[in-house]
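Colleague: Quick one: this structure, given as structure tokens, is what I'll be asking you about.
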Amino acid sequence: MRQLAELLTDLLGPVPTMFLWVIVSFAFFRALQFIVRWYLFGKWTWPNFNFFDIRNRIRRRRRGGQEAENTENPPENEAEAGEQVEQEPEPDSRDLSAIPPNKKWRISNECVSLFHSVISGLWAAYALLYYKQLVQDLVNYRCDVAINLVLMSAGYLFHDLVDLLVNEQSARIIELLFHHVVVLSAFAVTMFFNRFLGVVVFGLLMELNSIFLHSRSLLNLYGVDKKSPSFRIIALLNMVTLFAFRLCVSAYLVYFVVVSIPDLEWYVSIINGLVIASLASTNTVLTYRLLAADGLLGSRRTRRTPAATAETQVGDVESGPLRTQVEDEDHHTIGVQTIHGTTEDATQTV
């Protein structure tokens, strides 16, 4: 493998070779995504889910119904008219994460994400354990093992960006897209400026927690009872690894940014600070959501497991409620039933 990499570098140059490995990784994860879909559900694709279209149709129908009602029974005053409009709450796409309309796609996407988490998390741990200089010199030390890890993960992130944008448009994925863009920016800095490889590999240690995070999401998507032993074990391991590999790593990287300010150019320090602060903030939000979802912040903030209904059983539908091309009225019904029928489990938004 190393000889092949050296041969390609000699033939193409270092930068084209890096792009080639990212493309190979992207193609691998795209192919794996379709293989998982076919293996689990016997289908390659499902209808695209666009929450914003559904919400707009709900609003148009609501306005139309309100106008018709006002024509038949006009309100006596403006206050009464305002109360009529506010009776039905505004839909929120985050609520749809508890019973995803595109449930089969979500399951296949989580499976591929879980596979990447296992590979990249263990790879990052191996690199840090066996290449001590990565830990001792986070800025300048470079090695092929860590570089190849970054290129592989970049290909996966590009794949996941495409998969999210093609299959779902909702507020739920905005956080994921933000996370992916931040991480890809960190990858670009370390690959094109030949610095901070150790910082990036430390960040990829967070994937060790993602193993249990994606496992937890899969259990939620399959409607596993949160009181079952399997769910409790995964939830416990998720919280332990969250503290060890997300919060502790984030704290260490923030410390590194602060102490390295005198040794780095001002603009480099700003870039480092923005990237690491963004990751630290997303990890903080994730921690809060997990604590709330597991009931550790009180019963009022506890999130329920997705309800097991006939419409959302994985084995019975093609793609959740949006299994076929439906009329506008069906779109409205789907959105309202999903929004009011359950409570969000926010761990699925990560």
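Note that Cβ sites are derived from N, Cα and C of the backbone, with glycine treated the same way.
Just the original residues are modelled here, none of the noted substitutions.
What Swiss-Prot records for this protein is below:
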DOMAIN    102-279  domain 'TLC'
MUTAGEN   His116 to Tyr  In et50; suppresses the glucose intolerance defects of paqr-2 (tm3410) and mdt-15 (et14) double mutants
MUTAGEN   Asp160 to Asn  In et45; suppresses the saturated fatty acid toxicity phenotypes of paqr-2 (tm3410) mutants (specifically, withered tail tip morphology and glucose intolerance)
MUTAGEN   Glu207 to Lys  In et47; suppresses the saturated fatty acid toxicity phenotypes of paqr-2 (tm3410) mutants (specifically, withered tail tip morphology and glucose intolerance)
MUTAGEN   His214 to Pro  In et51; suppresses the glucose intolerance defects of paqr-2 (tm3410) mutants
MUTAGEN   Leu290 to Phe  In et49; suppresses the saturated fatty acid toxicity phenotypes of paqr-2 (tm3410) mutants (specifically, withered tail tip morphology and glucose intolerance)
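On this model, are these features tucked inside or out on the surface, and what's nearby?
Modeller: DSSP gives His116 (mutagenesis position) a helix state.
Under DSSP, Asp160 (mutagenesis position) is assigned to a helix (H, G or I) in the three-state scheme.
The number of other Cβ atoms within 10 Å of the Cβ belonging to Glu207 (mutagenesis position), over all protein chains shown, comes to 25.
The C-beta environment of His214 (mutagenesis position), restricted to residues of the same chain at least 6 apart in sequence and closer than 8 Å, consists of Glu110, Ser113, Leu114, Ser117.
Over all protein chains present, the Cβ of Leu290 (mutagenesis position) has 21 other Cβ atoms lying within 10 Å.
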Colleague: Across all the protein chains here, work out how many other Cβ atoms are within 10 Å of the Cβ of His116 (mutagenesis position).
Modeller: 23
Colleague: For Glu207 (mutagenesis position), find which of the mutagenesis positions His116, Asp160, Leu290 come within 10 Å, Cα to Cα.
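Modeller: Within 10 Å Cα-Cα: His116.
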Colleague: Inside 10 Å of the Cβ of Asp160 (mutagenesis position), count up the other Cβ atoms and send me the figure.
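Modeller: Other Cβ atoms found within 10 Å: 22.
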Colleague: May I ask for the distance between His116 (mutagenesis position) and Leu290 (mutagenesis position), taken between their Cα atoms and rounded to an integer number of Å?
Modeller: 21
